[in-house]
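Student: Can you read through this structure? Questions will come right after.
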Amino acid sequence: MGTEDAIALPNSTLEPRTEAKQRLSSKSHQVSAKVTIPAKEEISSSDDDAHVPVTEIHLKSHEWFGDFITKHEIPRKVFHSSIGFITLYLYTQGINYKNVLWPLIYAFIILFILDLIRLNWPFFNMLYCRTVGALMRKKEIHTYNGVLWYILGLIFSFNFFSKDVTLISLFLLSWSDTAAATIGRKYGHLTPKVARNKSLAGSIAAFTVGVITCWVFYGYFVPAYSYVNKPGEIQWSPETSRLSLNMLSLLGGVVAALSEGIDLFNWDDNFTIPVLSSLFMNAVIKTFKK
């Protein structure tokens, strides 16, 4: 009996010591948790006020409409197309197209500065994207806005080419490119690819809209509003060209398809389409002058 009691006594004395150590360690964990958690909360809240990560930016329009607006880019296409109609209206009102050049340059400078600010200030980038996000692609959150390339292409055309060539290049960018993107996304998988991210279906759409655009502009608007054109502003006319209206329109469709389909140094097509279409259309008209 004495031996058993002697053996039992150490066990009985060790158990309270073990429990005491466990209680002390649990208390130390609780104390450290109480100390560290508020510190993390304070740090994270102060960081959030100063820096908003670009990866946390979400476009409101994409959240509201989900994959539909992301896939079909409805507001962006409406914006692109509307520029063509607005320009056509200004043409009928006799606005001097050369007077548009400086407003385009000012717009480019302002938007470029805004992009520099937003790409270096995440909080401003978040506000900017939530304001005009419906007109942006997701990749443009992290890089320069496509509108910059759009304006730069128009500056090139308005500065170096005649009135009709400049307007045609803008119409092809507004309407042929929109048609190519819409049809290409819908039916492009059914046709062969003609270039990187370019399908035969999209090229056919660009060609068709290009033909219609040239025929309507040169066949109706130029003669109907001839009084708004100064001498030398319109390069093509039936009297000065070996091309008929129908042939010119067909070649205009080819220009639209080529300009939309060519991938030039992986540059943004908002820049390459007006530049290439201006160069091609100008070459076509001058080549067939009488």
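Cβ atoms are placed via backbone N, Cα and C, with glycine included.
In Swiss-Prot, a mutagenesis experiment is listed as SER46 to Ala, annotated with the note Abolishes the stationary phase-dependent stimulation of DAG kinase activity. One entry in Swiss-Prot concerns the mutagenesis experiment ARG76 to Ala. Its note says: Loss of kinase activity. Not temperature-sensitive for growth. Regular shaped nuclear membrane structure. Swiss-Prot gives this note for the published mutagenesis LYS77 to Ala: Loss of kinase activity. Not temperature-sensitive for growth. Regular shaped nuclear membrane structure. One entry in Swiss-Prot concerns the mutagenesis experiment ASP177 to Ala. Its note says: No kinase activity. Not temperature-sensitive for growth. Does not trigger nuclear membrane expansion. Swiss-Prot lists GLY184 to Ala among its mutagenesis entries, and the accompanying note reads: 70% reduction in kinase activity. Not temperature-sensitive for growth. Regular shaped nuclear membrane structure.
Can you tell me where each of these features sits in the structure?
Tutor: In the three-state DSSP reading, ARG76 (mutagenesis position) counts as helix.
Counting every protein chain shown, the number of other Cβ atoms lying within 10 Å of the Cβ of ASP177 (mutagenesis position) is 26.
According to DSSP, GLY184 (mutagenesis position) sits within a helical segment. Within the same chain, residues at least 6 positions away in sequence whose Cβ sits under 8 Å from that of GLY184 (mutagenesis position) are LYS198, SER199, ALA201, GLY202, ALA205.
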Student: For a quick check of packing: other C-beta atoms within 10 Å of the C-beta of LYS77 (mutagenesis position), how many?
Tutor: 17
Student: Suppose we draw a 10 Å sphere around the Cβ of ARG76 (mutagenesis position). How many other Cβ atoms does it contain, all chains included?
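Tutor: Its Cβ has 19 other Cβ atoms within 10 Å.
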Student: How many Å separate the Cα atoms of ASP177 (mutagenesis position) and LYS77 (mutagenesis position)?
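Tutor: One finds 9 Å between the Cα atoms of these residues.
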